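K.L.:
My questions all concern the structure below.
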Amino acid sequence: MAGQPTISRFFKKAVKSELTHKQEQEVAVGNGAGSESICLDTDEEDNLSSVASTTVTNDSFPLKGSVSSKNSKNSEKTSGTSTTFNDIDFAKKLDRIMKRRSDENVEAEDDEEEGEEDFVKKKARKSPTAKLTPLDKQVKDLKMHHRDKVLVIRVGYKYKCFAEDAVTVSRILHIKLVPGKLTIDESNPQDCNHRQFAYCSFPDVRLNVHLERLVHHNLKVAVVEQAETSAIKKHDPGASKSSVFERKISNVFTKATFGVNSTFVLRGKRILGDTNSIWALSRDVHQGKVAKYSLISVNLNNGEVVYDEFEEPNLADEKLQIRIKYLQPIEVLVNTDDLPLHVAKFFKDISCPLIHKQEYDLEDHVVQAIKVMNEKIQLSPSLIRLVSKLYSHMVEYNNEQVMLIPSIYSPFASKIHMLLDPNSLQSLDIFTHDGGKGSLFWLLDHTRTSFGLRMLREWILKPLVDVHQIEERLDAIECITSEINNSIFFESLNQMLNHTPDLLRTLNRIMYGTTSRKEVYFYLKQITSFVDHFKMHQSYLSEHFKSSDGRIGKQSPLLFRLFSELNELLSTTQLPHFLTMINVSAVMEKNSDKQVMDFFNLNNYDCSEGIIKIQRESESVRSQLKEELAEIRKYLKRPYLNFRDEVDYLIEVKNSQIKDLPDDWIKVNNTKMVSRFTTPRTQKLTQKLEYYKDLLIRESELQYKEFLNKITAEYTELRKITLNLAQYDCILSLAATSCNVNYVRPTFVNGQQAIIAKNARNPIIESLDVHYVPNDIMMSPENGKINIITGPNMGGKSSYIRQVALLTIMAQIGSFVPAEEIRLSIFENVLTRIGAHDDIINGDSTFKVEMLDILHILKNCNKRSLLLLDEVGRGTGTHDGIAISYALIKYFSELSDCPLILFTTHFPMLGEIKSPLIRNYHMDYVEEQKTGEDWMSVIFLYKLKKGLTYNSYGMNVAKLARLDKDIINRAFSISEELRKESINEDALKLFSSLKRILKSDNITATDKLAKLLSLDIH
């Protein structure tokens, strides 16, 4: 072989201008057999900044990727091993080139190059003022059309960001920023000092990790992929002839769309954007007093669209905040200047960006589709405008189909649901710590599926106010509890649910076209398993479900409807047939190309003609390679010779035998013992085979999209299947909770509001393995609608009133509750004022926050409300606190339709208000005098008893907090002095009143006696 130097492909571009004519004949590895289909642009090679990091070997082992022509074999006779750098002049030239290019301060990235140089001519070194390279020009064109996005562009086996995008991404990801032009339009004054754009890069295998980090910073990120391969570009007459590969945006991600549009395996159970929604919101103010809102909210993971129109006083915005809490917006589309600053601040506080988007003209067929959809749900014109706006916004993410399905639209507010306001959700620990331990959600959640968990969350957020629906859930719980141990059908179904993936999310991803093949396979497999399960138990279903006289039909109309509909839908779906079209072994294939090409079982797939045609062409090329191998065997006289692999189709020859090989054989690489070659014919055939492989991948991708469309055609039916399974999962979850010890079915009563319970317990505290003392609840017109509860600090007052509210909410969700017996009315809302905290962000003090909560309660309560008022007035002075509390109780006690109220206080004088609606209670305790303590210690009994208590026993709490005993004794003595002063002051006031009445001369003795009797004497 020739004595020319063998060099790595990393150096080829750096030295080619200095090489001799013989050296210039060297062929790039990317042009040889087995070159990868993803390549770098040639002009990207021109942008290399340094070759100093590249290793040049001078021993007998060749550099990876080196190739040499067989034409130089005569000069290699003295060397039976690989070639070496034995040319001193060449080394000097190489050193000069390395130094010169190092001075240009441009980063070396040639390790990504794979052969795009086939399509561009060699260019001379450029000055900083030279024109942009074709790749940079392509990047600029893309960015100028997508200024609102961060572009992450594939270049070889890396993804790169350029100019201002690179600055942003490098800062967030903490990766190196290579110097260059900092703005895409070259507006930065320093840009003239550079000839390429600044950039940062990361390996393609890290794309999913970095994407999630970028969108978490509220960035809109577009992933730009190569739209053609080197093989197609070379052999396809219809391919573009430009010097760079065509690149297109393949996906656009935001925080709202990443979870549902990502094709990656997402980490953990929490999926970004799982419960979040995208809003389109408009706000109009009438006469400066009333603000009217129109809202469309879409959750892409659940495939739910919520619509709402509501009014509230300008600057109030309480209803808006409730919707923000429930729907958790992550993006909000608004018209320019549509929202005032105080409303925009609500969204800023939750890191929700406002996107100013004007209305766009939609295509005629889209307008018609929206019109047809609206015929079924009857939205107002303002809501239809928002639907159109959201549709045009979704087009960018390929999620617009969700806006055209009428069955997924639902109103936010409903007459059959109660809405818990944010205060109640927080103070009652409904979702404390995201539903973690110690919350009501944690207590009730025994769901087996992700979609069941999300539905249970909706049930808890919106308890029922329709007693018929509540009773149906309670009947279902009783039925499933008795049936589950006697039915193989239910037992097996419950086991299947334990291993069921998120069917609803996968179904929506199938509709969006973003799901992976493995995900589709497991989705079809799971639905098919449900189909088989129902087929297997048809006799049981016929006996108990298909007739309303069956056991299930009699016990639970809700379960009867659920399973009757499930049985019908599962018996008609085509998904089991679609499952037979999949090649299971290909689904499990780790090689992504093989997974794509072999995904379909062509014996069952009904659109396989295009794939089969390309496969036949590929087989023809492989046959020709076999023929070529037979010729090579004859020439080398090695009848058992085989290609080294069926990718590169290389011929392996011992180094001692290479001198007799044909001149046109091309050496690809070598070891100390053997060299590997490709012949001109095998090279052409492998390139042709690569071309057909790329065609097959392209055709398989097209067929995969058609396959997803076939599944999507059953979207409405499949969604019903999933929602019915979710509802059953929720019933199972509530049944599991209801099986706890001493849980009882609530009884609902008509007439005036009442809660009557015997030995009721706080469900959350009890579930934390704390021994909880049960208490009775007596609230009704006869037993008092207003309960004023006094007692020592830490005596259990707040726990008791929370207990009443939690039992009410659990009962109206449709769950059994912890009590021996409970009878209650239906409540339309539960309003709370519990705890003390300020709002530093809004500049509100503790007392102002307290008063704002009271105002909210006064505006929203009615006769069917349950109010929890915990120590109102504690945020201000004692006299003001007493006055406000007194005024509140008097106000409610004089209402003709007074709601049920639980009022805890440390102001015992409030219990002296006279009203037939008021009952006084206190949390019981036992006093104990201990040695060395001036104050009375208290043993809490946590039992509710009638009557008032006049001491809060704050010293006892100070002791529990382990304050120094001397400090507590001093505090007690001061407290006693103040108490005596207060008693003396009251006595003086009484004496003064007596004196004034007795000295009055202008009234009769009878009137004097009446006034004396009216004095408040204790």
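Each Cβ is built from the backbone N, Cα and C atoms, and glycine gets one as well.
Where a substitution is noted, the model still shows the residue that was there originally.
Below, the features straight out of Swiss-Prot:
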- G791, P792, N793, M794, G795, G796, K797, S798: ATP binding site (BINDING)
- Q4 to A: Partially functional in a mismatch repair assay; when associated with 10-AA-11 (MUTAGEN)
- K158 to A: Alters DNA-binding activity and impairs MSH2-MSH3-mediated DNA mismatch repair; when associated with Ala-160 (MUTAGEN)
- K160 to A: Alters DNA-binding activity and impairs MSH2-MSH3-mediated DNA mismatch repair; when associated with Ala-158 (MUTAGEN)
- P203 to A: No effect (MUTAGEN)
- Q226 to A: No effect (MUTAGEN)
- R247 to A: Impairs MSH2-MSH3-mediated DNA mismatch repair (MUTAGEN)
- G796 to D: Defective in MMR and in NHTR (MUTAGEN)
K.L.:
For S798 (ATP binding site), which DSSP three-state class applies?
P.N.:
helix
K.L.:
Can you see whether DSSP assigns P203 (mutagenesis position) to helix, strand or coil?
P.N.:
strand
K.L.:
Expressed to the nearest Å, what is the distance separating G791 (ATP binding site) and K160 (mutagenesis position) at their Cα atoms?
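P.N.:
G791 (ATP binding site) and K160 (mutagenesis position) have their Cα atoms 67 Å apart.
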K.L.:
What are the other residues, in sequence order, whose C-beta lies within 8 angstroms of the center of the C-beta atoms of G791, P792, N793, M794, G795, G796, K797, S798 at the ATP site?
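P.N.:
The answer, listed by sequence position, is M923, F940.
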K.L.:
Might you list, by sequence position, any residue in that chain lying six or more from R247 (mutagenesis position) with a Cβ less than 8 Å away from its Cβ?
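P.N.:
Set apart from R247 (mutagenesis position) by at least 6 residues yet with Cβ under 8 Å, we have Q138, L142, I153, R154, V224, E225, Q226, A227.
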K.L.:
Counting across all protein chains shown, how many other Cβ atoms sit within 10 Å of the Cβ of P792 (ATP binding site)?
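P.N.:
If we count other Cβ atoms within 10 Å of P792 (ATP binding site), we arrive at 23.
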K.L.:
Counting across all protein chains present, how many other Cβ atoms fall within 10 Å of the Cβ of M794 (ATP binding site)?
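P.N.:
For M794 (ATP binding site), the count of other Cβ atoms within 10 Å is 19.
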K.L.:
What kind of secondary structure is Q226 (mutagenesis position) part of, going by DSSP in three states?
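P.N.:
Its secondary structure by DSSP: strand.
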K.L.:
Out of the recorded positions listed (P203, P792, M794, G795, G796), which are within 10 Å of K158 (mutagenesis position), Cα to Cα?
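P.N.:
Near K158 (mutagenesis position), where near means Cα within 10 Å, the recorded positions are P203.
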K.L.:
To the nearest Å, how far is the Cα of K160 (mutagenesis position) from the Cα of M794 (ATP binding site)?
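P.N.:
Answer for this pair: 60 Å between alpha carbons.
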K.L.:
Could you check what DSSP calls K160 (mutagenesis position) once collapsed to helix, strand or coil?
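P.N.:
For K160 (mutagenesis position) - judged by DSSP and reduced to three states - the answer is strand.
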K.L.:
For a quick check of understanding: among the recorded positions Q226, N793, S798, which residue's Cβ has the most other Cβ atoms within 10 Å?
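P.N.:
Buried the deepest by this measure is Q226.
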K.L.:
Can you name the residues of this chain that are 6 or more positions from K797 (ATP binding site) yet have a C-beta less than 8 Å from its C-beta?
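P.N.:
For K797 (ATP binding site), the qualifying residues are I789, T790, G791, D870, T904, M923.
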K.L.:
What's the CA-CA gap between P792 (ATP binding site) and P203 (mutagenesis position) in angstrom, rounded?
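P.N.:
Each residue's Cα considered, P792 (ATP binding site) and P203 (mutagenesis position) end up 64 Å apart.
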K.L.:
Sort out the sequence-distant neighbours of P203 (mutagenesis position) for me: same chain, 6+ apart, CB within less than 8 Å of its CB, listed by position.
P.N.:
Y157, K158, Y159
